[in-house]
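**Student:** Questions regarding the structure given below will be posed in turn.
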Amino acid sequence: MHSRKSKSITGKRKQVGSNVTRVIKPQKTRRIIRRFHHLINKRQSICKFLCLKENLDDSNEEKNDKIIRLSIKGNVRLGKYYEDGKSQSFNDAMESQLLRLHSLIKNESKSKDTSDLAVMYTLLGYIMNQINKLGGLETYQIASQNGQLKERGGDTSKLLEKWIRSSFENCPGAVALEIGSLSSGNRISRCALFRNVVRIDLEEHEGVIKQDFMERPLPRNENDKFDLISCSLVLNFVKNHRDRGAMCHRMVKFLKPQGYIFIVLPQACVTHSRYCDKTLLQNLLGSIGLIMLNSHQSNKLYYCLYQLQVVPPQPSSFSKRIKVNDGPGLNNFGITL
């Protein structure tokens, strides 16, 4: 008789102790990745507000729980709020508070009284429980890797190869940087156009270095720069419009003269945003020296390829968000420089 534990997360039965690769259904992968990033970002904001002495480790939730408990050691009341949050299943009230977290932190940053701490530790407990129910880092990594499988249509670099092949076929020494890499087996790594592909991500995978691009040391010389930078489904996870702009600026610093940047965004970022559309994005990137060579919009994604100009870029007029659309149901994705 099969136990419940002998099932994989897809519901298929699996031998206990086997090395069978767990597979997540394609319709679930993007939802899991998005949910994981949402929870991690909210947790980081709360921990920064609470000034925890030790940074959390997204790969070790048991350790994280101990760090949080240590921060409230001796405070029975805050411990109770934390446990209360951990006991709550998914609910609209808590999700609503997470969506309003930035405003909550802004309003409470001056006081940090007992009621403020109670709210934050309750939310922190809720997030910890949600991450645990999601399956933690292991499930996130499986979802990420499944999303890159060729048979699931998840490799966004297939279109990139088509666009750049003629430019790189006769450049044997070309090097590329893939930000937010999910797999060492995607097209950018297998197309044989690059002497070396440096793959980085916030989480370590096989063939992928654990590194935050914003903390990567700046190039010391041209040899440290890249002919191509791929930034696929990364900018949309950066927490605010200013940080997205800072990331765009930083990518330019890593490019060789006339180097290329490949950007992929969820389609909604340029079709259903109050502060961004395809024209604004093109003009904004143009202001930092990037000209668009190709673009493509699918049912769910927007792909674009830019090249660094030789001429100096124009002064930026994108220091504030510009409303380009208005109405219900729009998101607030935007980029400022």
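Easy rule for this one: first residue shown is 1, then count along the chain.
The backbone N, Cα and C atoms fix where each Cβ goes, and this holds for glycine too.
Modelled residues match the original; the substitutions are not represented.
OK, Swiss-Prot features for this one:
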- GLY180, ASP201: S-adenosyl-L-methionine binding site (BINDING)
- GLY180 to Arg: Abolishes methyltransferase activity (MUTAGEN)
**Student:** DSSP three-state call for GLY180 (mutagenesis position): helix, strand or coil?
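**Tutor:** SS state of GLY180 (mutagenesis position) = coil.
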**Student:** Around GLY180 (mutagenesis position), which residues of its chain at least 6 apart sit with Cβ under 8 Å of its Cβ?
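**Tutor:** Sequence-distant Cβ neighbours: ILE200, ASP201, LEU202, CYS231, SER232, LEU233, VAL234, PHE237.
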**Student:** Tell me, how many other CB atoms lie within 10 A of the CB of ASP201 (S-adenosyl-L-methionine binding site), whichever protein chain they belong to?
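**Tutor:** Total other Cβ atoms inside 10 Å, all chains included: 21.
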